[in-house]
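Feature annotations, reproduced from Swiss-Prot:
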- 1-92: domain 'Chorismate mutase' (DOMAIN)
- Arg11 to Ala or Lys: Important decrease in catalytic efficiency and affinity (MUTAGEN)
- Arg11, Arg28, Lys39, Asp48, Glu52, Ser84, Gln88: substrate binding site (BINDING)
- Arg28 to Ala or Lys: Important decrease in catalytic efficiency and affinity (MUTAGEN)
- Lys39 to Ala, Gln or Arg: Important decrease in catalytic efficiency and affinity (MUTAGEN)
- 105-285: domain 'Prephenate dehydratase' (DOMAIN)
- 299-376: domain 'ACT' (DOMAIN)
Amino acid sequence: MTSENPLLALREKISALDEKLLALLAERRELAVEVGKAKLLSHRPVRDIDRERDLLERLITLGKAHHLDAHYITRLFQLIIEDSVLTQQALLQQHLNKINPHSARIAFLGPKGSYSHLAARQYAARHFEQFIESGCAKFADIFNQVETGQADYAVVPIENTSSGAINDVYDLLQHTSLSIVGEMTLTIDHCLLVSGTTDLSTINTVYSHPQPFQQCSKFLNRYPHWKIEYTESTSAAMEKVAQAKSPHVAALGSEAGGTLYGLQVLERIEANQRQNFTRFVVLARKAINVSDQVPAKTTLLMATGQQAGALVEALLVLRNHNLIMTRLESRPIHGNPWEEMFYLDIQANLESAEMQKALKELGEITRSMKVLGCYPSENVVPVDPT
């Protein structure tokens, strides 16, 4: 008997257990859907914080009996709870807006493998049975596909925790007729991807979209001799490297995307900011209603007067109505030097009484105002059992 046989037998047992775990997770999700249907009938909120806290406390106690530490149990079940919450939110939204869950054509930046493609897949997996891909070369093309009916939805990045706002997307939002109908956050783990056996000293050219270069500038500064080549998306960069089959070129992108192009990970890169996330928004031709059982977010676009204190006056309206602003972004108004438009994310349902009062007051004190969309908030803040 070789020394590998006992190890092989143990791995087979682990694989068998993993299959059982997957089946149980799928069964649990089906039950979460049934819970969502019950909440729909009883009109109870999707989130029940007390129930979540009790659940975690009970599981931590049970875990101790099996020598599983509290941190492990908490991390694992917070993720499972988040999945249940988002699954139920999607169910309620489909019912309220009479959305056909069968299939949707979704436009995104780049060919397959881009971060936008991964985000589109994530959104589609929760909302539709079939995802028809529509990769685009530019952000403007994505908006145009949905505006002209070639696609049903657009998924575009809007901000990153490391490199900040995606200005091109904010500028397109100024002029589009589309509405924001959803959001999601994607963890961004950049890798240096190559087409074969090579090492860092052999690389002389790196391809990627401008955003990853910004987010990984500290790492790149260690290799000042590398030539930086910009592409329209991370997937376009991967495509170039895959076609080149050269030990001297690499792409910055995701490991999942690299796998689609047959690339290997040469180096896992820590971004300038350790927790690197990109927030994406989903756009459609028609605005949606958001169930009052679901936490909602409303995005506004407004222009204030140029007099001193105009923006502060507008923000005070939100405070006076106990509305929480989660983001404020400014962009220049093209053709009007020194004038700016402001984008606001507000933690509220558009149809709530306080939001309606605030909109009325804002309409009276701003030069212009537009609701870009009201949509379910997918920021599921985990419950702390302690």
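Using the three backbone atoms N, Cα and C, a Cβ is placed for every residue, glycine included.
Substitutions noted, but not modelled.
What you see is a predicted model, and the numbers here were worked out from it, not measured in a lab.
Structure with Swiss-Prot features highlighted.
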residue	record	CB count, 10 Å
Arg11	mutagenesis position	11
Arg28	mutagenesis position	12
Lys39	mutagenesis position	19
Asp48	substrate binding site	15
Glu52	substrate binding site	20
Ser84	substrate binding site	21
Gln88	substrate binding site	24
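Within 10 Å of the Cα of Arg28 (mutagenesis position), the following recorded positions from the list Lys39, Ser84, Gln88 place their own Cα: Ser84. Rounded to a whole number, the distance between the Cα atoms of Lys39 (mutagenesis position) and Glu52 (substrate binding site) is 15 Å.
In this structure the C-alpha atoms belonging to Gln88 (substrate binding site) and Lys39 (mutagenesis position) are separated by 9 Å. Sorting the domain 'Chorismate mutase' (1-92) by DSSP state (H, G, I as helix; E, B as strand; all else coil) yields 79 helix, 0 strand, 13 coil. The two recorded residues, Arg11 (mutagenesis position) and Ser84 (substrate binding site), have Cα atoms 30 Å apart.
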